[in-house]
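> This is the feature table in Swiss-Prot:
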- HIS178, ASP180, HIS277: Fe cation binding site (BINDING)
- 128-307: domain 'JmjC' (DOMAIN)
- CYS47 to Ala: Impairs homodimer formation (MUTAGEN)
- HIS178 to Ala: Loss of peptidase activity toward methylated histones and reduced anchorage-independent growth of transformed cells; when associated with A-180 and A-277. Impairs L-lysine (3S)-hydroxylase activity. Impairs the interaction with DRG1 and DRG2 (MUTAGEN)
- ASP180 to Ala: Loss of peptidase activity toward methylated histones and reduced anchorage-independent growth of transformed cells; when associated with A-180 and A-277 (MUTAGEN)
- HIS277 to Ala: Loss of peptidase activity toward methylated histones and reduced anchorage-independent growth of transformed cells; when associated with A-180 and A-277 (MUTAGEN)
Amino acid sequence: MAEAALEAVRSELREFPAAARELCVPLAVPYLDKPPTPLHFYRDWVCPNRPCIIRNALQHWPALQKWSLPYFRATVGSTEVSVAVTPDGYADAVRGDRFMMPAERRLPLSFVLDVLEGRAQHPGVLYVQKQCSNLPSELPQLLPDLESHVPWASEALGKMPDAVNFWLGEAAAVTSLHKDHYENLYCVVSGEKHFLFHPPSDRPFIPYELYTPATYQLTEEGTFKVVDEEAMEKVPWIPLDPLAPDLARYPSYSQAQALRCTVRAGEMLYLPALWFHHVQQSQGCIAVNFWYDMEYDLKYSYFQLLDSLTKASGLD
């Protein structure tokens with residue numbers, strides 16, 4: 001009887017993503033031709049937890065005309081920034097039986113630009129991706145070129161962003177599939193970002209496993225050493241590559257339906273909290289994003305319930 005009840009729960013979980021998709025998940029990421037009003041943004045996008053791409057949202061930013069690799073070289077080239085370095089472009093990702101975190105180096109931005117332009121070489125793949133508001137903390141000289149927040153979003157959400165992050169890296173740098181507890185406004189200033197999404201309702205089809213955390217260490221010879229972080233707890237992470245999923249190992253993922261979009265220069269993506277996302281980029285893509293903490297309300301509680309049931313039922 002207990003097994004029958006458990007199978008009934010599994011059946012409901014398998015059917016839930018399709019039901020949610022029919023009710024509230026778009027078939028493609030919609031476009032807006034201009035920034036929404038605070039009311040429109042909150043009512044039509046934040047409340048229903050739906051992504052959108054907003055055109056003409058950055059037109060008033062000087063950065064849109066000024067930011068380029070030559071401009072960075074002239075204005076902040078001598079500034080040292082934190083750079084994630086990995087052998088294959090995957091930072092904070094599952095590699096083998098480890099959750100691998102990048103080696104972190106402090107490098108002059110001019111050297112990063114040299115690598116991006118093919119003037120210099122460095123072992124591995126470089127990505128300026130340190131979060132925790134690396135734009136104001138590491139590159140404050142660039143702040144006059146953009147707004148410190150997104151006014152209509154700040155008004156709609158009733159708060160200021162927790163972090164303003166700067167992103168610059170090689171085309172080989174990839175962000176593995178994951179979710180965040182932030183309302184994310186992702187602004188591409190130059191180049192393109194390629195996103196793959198899953199709504200939170202796809203959680204029953206998205207596997208998680210526990211991994212020993214480890215960090216890449218760059219040796220003097222230019223090779224990478226894996227160092228286990230023995231003092232840290234195991235990390236739950238998604239082992240699956242959505243671009244080449246191992247369906248023999250994770251057959252349930254075949255029932256998930258991803259959305260894909262490309263965010264181009266001058267466009268802003270609203271990525272709702274709890275949406276799973278995987279990110280690629282063009283070479284030397286320049287982007288800034290604003291993280292607004294989500295409301296930990298009933299919507300969050302329902303997702304936690306879905307997550308817990310997925311784990312308890314053995315679908316994970």
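Note: Cβ is positioned from N, Cα and C throughout, glycine not excepted.
Don't look for the substitutions in this one, it keeps the originals.
Could you place these features in context, so I can see how deep they sit and what lies close by?
Around the Cβ of ASP180 (mutagenesis position), the same chain contributes ALA273, LEU274, TRP291, each under 8 angstroms and 6 or more positions distant in sequence. DSSP assigns ASP180 (mutagenesis position) to coil in the three-state reduction, outside any helix or strand.
Secondary structure at CYS47 (mutagenesis position), taken from DSSP and collapsed to helix, strand or coil, is coil. Proximity of CYS47 (mutagenesis position) to non-local residues of its own chain (separation of 6 or more, Cβ distance below 8 Å) is seen for none.
When Cβ atoms from all protein chains are considered, those within 10 Å of HIS178 (mutagenesis position) total 13, not counting its own.
HIS277 (mutagenesis position): 22 other CB atoms within 10 A of its CB, across all protein chains.
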> Could you give the Cα-Cα distance between HIS178 (mutagenesis position) and HIS277 (mutagenesis position), in whole Å?
6
